[in-house]
Structures are given as C-alpha cells and as structure tokens.
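Colleague: Let me begin by handing over the structure; questions about it come next.
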Amino acid sequence: MEKNDKDPDHDDKSKGDEKGDVVSDAHPSDDAHHQDGISNENVDVVGNAETDHQDPGDNNVDKVSQGEEAPEIRQTLESLSEELDQFLPTLSLHMEEHKDSTEEKGEDGYFQIPQFVGKFLDLFEEKLSKYDSGEPKTVWYQDPEEVSSLLEAVDRVSKLMGLLLNTKSCLDHHESLINHAGSIQQRAMAFLEDEFRIILEESVTKESVVVTDDSNSQRRSTADQQDHQNDVVVSQDHDQMLVPECGDQEIEYPGYPEDVVVVLRKIAEKMKAGGYGWECREVYLVGRRNILMRTLKQDCEFEKVSIDEVQKMSWDTLEREIPIWNKTFKDCSSLFFPGELKLAERIFPGDEGNLFCIVTHGLAIQFLGFAEAVAMTRRSTEKLFKILDIYETLRDSFPAMEELFPEELRSELRNEVTSARSRLGETAIHIFCDLEHSIKSDSSKTPVPGGAVHPLTRYTMNYLKYSCEYKDTLEQVFKSHSKMEREEEEPVESGNSAFASQLMRIMELLDGNLETKSKQYKDIPLSCIFMMNNGRYIVQKIKGSAEIHEVMGDTWCRRRSSELRNYHKNYQRETWGKLLGFLGHEGLMHNGKIVKPNLKERFKSFNATFDEIHKTQTTWVVNDEQLQSELRVSITAVMIPAYRAFMARFGQYLDPGRQTEKYVKYQPEDIEDLIDQLFEGNTSSSSTATARRRT
C-alpha cells in the first residue's frame, strides 16, 4: 500500500470538508442525502482545523533540524476515529466531484490518503485481536459504551471501504490500503457474525404468558372429568367419557431482554451497512428456527413427523400425539408466531415479514401436513373425537395465525387449511356413519346374562352422547363436507339437519337391533326385562345430554317411555299373573265348604312357583336403581294385598301346628322381603328362597 508521504501540503488540502457521515456503496440513496449537507462553511472550518493541527508538526520539523528529538504524539483509536470522521466527507466530496469526469475521461486525478487512515486500521485490528484472544466474549456487548465504540469503528471501516472502492484514483493508487481495509472489514464482519450467533443463542430468556384454552370448554365441562393420559375414551363396558382437564396454562416464549435486542439490532444494522446483511439474516434464521423448535420440544413435547411416519403410527401412539399437536398449534397461533414476528420487527425493522415467514412457514406447513395425514389413516370409530379436535383447532386457531403472514403466503396457507379441513370433515362423516354399519352388522347370538344392558347399547349411547358434545362442529362438518349420496334412503325430514337425521337413523337401527336380540331369550319375562333395561338406559342417556335431547326431542322421549311401560305390564302379566292365579277362590269351595285337599295343593303350588320365580329372578339384573325400585314396588303392590287376603280367608282352615307350617311357608312380610331380593344379579348356588319368618 502506498503511504501518504509525498506531499504534506496535499494532505492539508485533502481535508477541507464537512464533518459528517458517508454511507457505503451498498446504499447510494444515503450518499445523496449526506452530500446535500456539505457546505463551504464546513469545509473552511475543517481546513482551519487542519492548519492548526499542522503547527505542532512544523515546530517538530524545526526541532529535528536543530538536532533535538521530537516528542512522540500518542494516537488512540478514539483520536484517530475523530480524524477519520473529518476525512471521510472529504473523500466523499472528491468522489462526487470527479464522478462525471471519470465517466467521460476514465480518470479522476490522484488523491492523497492521510497516514492516520492506515494507523486507524492497525489500531482497530488490534482491538479485534483482543476480542479474539480468548477473553470472555460476553463482556463487550454487556457494556453499552463498548458496544458503541466497537460498532462505530466497524461502521467507519465499512464507510471507508465503500468510498475507496468507488473512487477510481484510490483504486489506481491505493490498492494495498484497500486490500488491508477489506481484510479488516471481513474480519470484523466475521467477528460480528459469530457474536450475533452467540448472543442469539445464549441470551434467550423465557417470558411467561398465561393463556386460557377455552375452546370447547362448555362441551367438556358437561362431560365426566377423570384423570387419563388420553383425550377421549369411549368404553363398551363403562359409562365414562374420559376427557382432559382444561383451563389456564402458563407457556413461555423464548425472547430477549430489551438491551439484548438493541445490541442485536445494532449489529444487524452495521453488518447490513457493510454489505453483510445476508450473512446476518442467515445466522438469525438458523438460530431462531432452532430455538423455536427446541422450545416446542421441551415445553410442548412437539416433534416434527412426516406424513409417512404419521400413517405408520399405531393408533395408541397417534392418540398421544394429537393432543400435543393441538396444544402446539394453538400456542403457535396465540404466542410463538406473533412473538417471532414482533422479534423480527425489532431486530430487522422493515424486513420482518420475510424473516418471519422463513422462520415459521415450514413449521406451519408441517402442522397442516400432520392434520391431513391423520385424516388419511385407516378409519375407525374411536378416532372420531380426535379428528374433530384437530378440525376445531384449525377452524378456531388458524384465522389468527393467518393474519401474521403476507397475502401471497396467506393464500397458500388458506388453501392448505381448506384441504386439510375437507379431508378431516369427510373422514369424520364416514366414521360417524360407520357406527350405523356396525349396528347393522352386529349379529351376536349370545344373550346378555340376566337381561342386562347390552354392550352395544352402552357403547352406542356413550358414543352418541359424546358425539353430541361436538354437536355444533358435527353440524358444520355434515353441512360443509358431506358428499355421501343416500338416494335409497327416505328424504331428510323438514327442519332436521343432516347430522340430526343421521343420529335418529342410528337410534332407529339400535331399537331394531335390540328388538331382535330380545327374542334370543326363551323366557318372555326376561325378554321384557332386557328391553326395559336397555330402553331405560337409552332414555336416561338422552335426558342427561342437552345436546342429544335437543336432537331427539320430547316427543321421542315420551313415546319411548310409553313403550317401557308396556314392557313393564307384559313382564308383570307373564310372571306374577300366573302366581296370582293360585290365590283365587275357584276350586276351593264345594257346597259352601272348604275343600282342604285343594287348599293344601293350592298353597304347595303357590310356594313352589314363588320359589322358582325368586330363584330365577334374583339372578336377573336391573342396574338402574329407579327401575329396580319401580319393579319391586309394583310387584309388592300386586302380590302382598292378594296374598294377605288369601291368608286371612283360608289360612284358618288349616290345623294349627305342623299342618300350618307345612303348607303356609311364607307370611306376607316374608313375601315382601323376598321381592326386595329380586334383580340383584345374584349368581350364588343357593336355590332356596329364604326369609326371616315373622311372628
């Protein structure tokens, strides 16, 4: 590099200019702005300052000529920075003045570069070496003055390089200086790039935010709340709907303190001004993507999975992944994505949209791919509620997420969501309608012991009850995504939605299936008990769900209750009507006298028949306490008055003592006690009716 030692006077002349900033060639629009600020007044001031600055030098020359040793003038990076700040406008002015002549003649004349420029570069290089020497790198950016000093020095080097590279005389005569300055600039930018990465990774602080997941809160508050790792379980053997607890949750966004954001923004500005904006952006993009994914994994247990991986998952595994997906999608929509947009805006103002999209767009597409993959898995009834959960999450949370993206990406994401929701909706409809097919195909020939509620009834009603907890969503799904043709079916009743009509169709099929299964019992009374058990269970489930009751209506419930009363009457007639026949007077009187042999036989027949009824019907099952009580009360109301009247009328004709004990096995109170033992599902080996004899 050619040192500036040819003409001291030329050095003085080169410094006549304003004190101001000059921007690099990467930003020509700013050059014009600063050039407008140049004035002759400023040039004179700087020129005078330079003249004054040379006086000590002249004295030193005289002293040297007289054999005296000149005192050393200590130059610091700060003092040289001030001199460079005064010189840069001069160089900028020279570049502008000779721009036209350069274009016309291909030359702009020789321009002297002061010696302090090289000295400044040397001292700045020493400063960089100090930072690279192994000392803690966190020190400098925690000190505001050090941050300002370093970044201003970097900015001066970038401005100097921009002017040198755009001034032909400098390119022609100061190649060595340009190479030296360029090397230092590259080193400085590499240092800032590393520091930007370190600060980005190591200065993350978690900002706690409380969010309320109130989606479906009304639905879930009405369902039975029990601890379970899965979201929904519909059991064929139990009456529980297992759903998760919901409410306020505290989630943490991986952000930065304000002072750290300021440092990151300043570094980004200086790197961009020096022509290294792309490198800074890349560091930011990679860093924030990693931080975001790490946070989602640690706090939400979310991990990226491909469509192929989703489709290969067992349902047990996928069932655990779906609630994680739902929570992560909601958290990204309400906190993480808005946080990323705000952070990009604070560090890269004016370019936040592009950076935000690059950080989050891939994750958004991953979310939607998961949803579509779930919809494409093999259909089964237990998947319905998980699929509806995903559908609701997309429906309720995507609009807020969508608004964060620019229009061109917004349209793409909207199309992806529409596609995913369509697949989910169609799958949900098929699964719900598969319940109809499962009822039709259930042809089990083994009757349920004791006439209890059939597992198909329990499963279907639990399924329908919880389905109706999603009633609004299912109504929307059937309306928006149903492509099923039912030309062979009767038209939908006026005023009923497609979902309501499908639900009523399922109820009709269940009724018909139960009627068929009741015929599997050879004992007609037990068949009646079976229909009463299942009918009461259905009615109670419907009355216990406002949503399903709204669909089925009061008329349906009244009609079903009437059918239950008919089964009750049939049971009572078939069982207790025969027993009441033994308590009649016919055949016991002849010519006004009691026929004792007939009376004794009548008591024996009554006892044997009652014992058989008791033995059999204590094994029958009526789990509904109200129905069990109603049956016992109605039996007691019929049997006890009749038996008590029969005993009062004919018991006196049996001889007291052994004869009475032999034929009068039960007192009315004993009969009442034994009736209260019916329908307990008692399968013990005892076949003898026992009751405490009352005296």
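Cβ coordinates come from backbone N, Cα and C, glycine included.
Pulled these features from Swiss-Prot for this protein:
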type: MUTAGEN; residues: Thr212 to Glu; note: Phospho-mimetic (PM) mutant with constitutive inhibitory effects on pollen tube growth; when associated with D-215; D-217; E-446; D-494 and D-605
type: MUTAGEN; residues: Thr212 to Ala; note: Phospho-dead (PD) mutant with reduced inhibitory effects on pollen tube growth; when associated with A-215; A-217; A-446; A-494 and A-605
type: MUTAGEN; residues: Ser215 to Ala; note: Phospho-dead (PD) mutant with reduced inhibitory effects on pollen tube growth; when associated with A-212; A-217; A-446; A-494 and A-605
type: MUTAGEN; residues: Ser217 to Asp; note: Phospho-mimetic (PM) mutant with constitutive inhibitory effects on pollen tube growth; when associated with E-212; D-215; E-446; D-494 and D-605
type: MUTAGEN; residues: Ser217 to Ala; note: Phospho-dead (PD) mutant with reduced inhibitory effects on pollen tube growth; when associated with A-212; A-215; A-446; A-494 and A-605
type: MUTAGEN; residues: Thr446 to Ala; note: Phospho-dead (PD) mutant with reduced inhibitory effects on pollen tube growth; when associated with A-212; A-215; A-217; A-494 and A-605
type: MUTAGEN; residues: Thr446 to Glu; note: Phospho-mimetic (PM) mutant with constitutive inhibitory effects on pollen tube growth; when associated with E-212; D-215; D-217; D-494 and D-605
type: MUTAGEN; residues: Ser494 to Asp; note: Phospho-mimetic (PM) mutant with constitutive inhibitory effects on pollen tube growth; when associated with E-212; D-215; D-217; E-446 and D-605
type: MUTAGEN; residues: Ser494 to Ala; note: Phospho-dead (PD) mutant with reduced inhibitory effects on pollen tube growth; when associated with A-212; A-215; A-217; A-446 and A-605
type: MUTAGEN; residues: Ser605 to Ala; note: Phospho-dead (PD) mutant with reduced inhibitory effects on pollen tube growth; when associated with A-212; A-215; A-217; A-446 and A-494
type: MUTAGEN; residues: Ser605 to Asp; note: Phospho-mimetic (PM) mutant with constitutive inhibitory effects on pollen tube growth; when associated with E-212; D-215; D-217; E-446 and D-494
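For the listed features, I'd like the structural context: burial, neighbours, distances.
Modeller: Taking a C-beta cut-off of under 8 angstroms and a sequence separation of 6 or more, Thr446 (mutagenesis position) has the following same-chain neighbours: Gln520.
The secondary structure of Ser605 (mutagenesis position), as reduced to three states from DSSP, is helical.
Annotation for Ser605 (mutagenesis position): same-chain Cβ neighbours under 8 Å, separated by at least 6 residues, are Phe582.
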